[in-house]
Amino acid sequence: MSSFLGKWKLSETHNFDAVMSKLGVSWPIRQMGNTVTPTVTFTMDGDTMTMLTESTFKNLSVTFKFGEEFDEKTSDGRNVKSVVTKDSESKITQTQKDAKNTTVIVREIVGDTMKTTVTVDDVTAIRNYKRL
């Protein structure tokens, strides 16, 4: 999992507003979500990974073990049950579930880019992060 470790800055995003809309995120929060460029930092302590997301809007930290469900509060305020699986050394999949939706977030390292694909039902967004 060393390919994920370190800091990543959002460099480009496609269709994120549509995903937020599908999740029922309010218009003002969607506007903020469309303008911020978060930095994501991954660290490992044994078999536990922490993902810290920092932006001018909000800072969030989630700590998890692969394959174990945990409670998570999303940046838009939803409470979800989440699980992260390790697909390979360079690819992880996070599944978030609440009463209404299932969100699948695939993060894959390709060179110095972390390609993040966010899917809710039939709506998909791509968010690319560059290694800092």
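Residue positions begin at 1 at the first shown residue.
Cβ coordinates come from backbone N, Cα and C, glycine included.
Residues as originally present; substitutions not included.
Annotation of the natural variant T13 to S in Swiss-Prot: In variants C, D, E, F and H. For T13 (variant position), the number of other Cβ atoms no farther than 10 Å from its own Cβ, over all displayed protein chains, is 18. Secondary structure at T13 (variant position), taken from DSSP and collapsed to helix, strand or coil, is strand.
Sequence-distant neighbours of P28 (variant position): no residue of the same chain at least 6 apart has a C-beta under 8 Å from its C-beta. One natural variant named in Swiss-Prot is P28 to A, and its note says In variants C, D, E, F and H.
Classification of I29 (variant position) by DSSP places it within a helix. For the naturally occurring variant I29 to T, Swiss-Prot gives the following note: In variants C, D, E, F and H.
The number of other CB atoms found within 10 A of the CB of N79 (variant position), across every protein chain shown, is 11. According to its DSSP assignment, N79 (variant position) is in a strand. Quoted from Swiss-Prot for the published natural variant N79 to S: In variants D, E and F.
Taking Cβ-Cβ distances under 8 Å and a sequence separation of 6 or more, the neighbours of N128 ((9Z)-octadecenoate binding site) in its chain are L10, S11, E12, T13, T113, M114, K115, T116. In the three-state DSSP scheme, N128 ((9Z)-octadecenoate binding site) is classed as strand. According to Swiss-Prot, the (9Z)-octadecenoate binding site annotation covers R107, R127, N128, Y129.
Swiss-Prot lists R107, R127, N128, Y129 with the feature (5Z,8Z,11Z,14Z)-eicosatetraenoate binding site, giving similarity to another entry as the kind of evidence.
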List every residue in the same chain as R127 ((9Z)-octadecenoate binding site), at least 6 positions away in sequence, whose Cβ is under 8 Å from its Cβ.
L10, E12, T13, H14, F16, T116, V118
Might you list, by sequence position, any residue in that chain lying six or more from R107 ((9Z)-octadecenoate binding site) with a Cβ less than 8 Å away from its Cβ?
F4, K91, I92, T93, Q94, M114, K115, T116
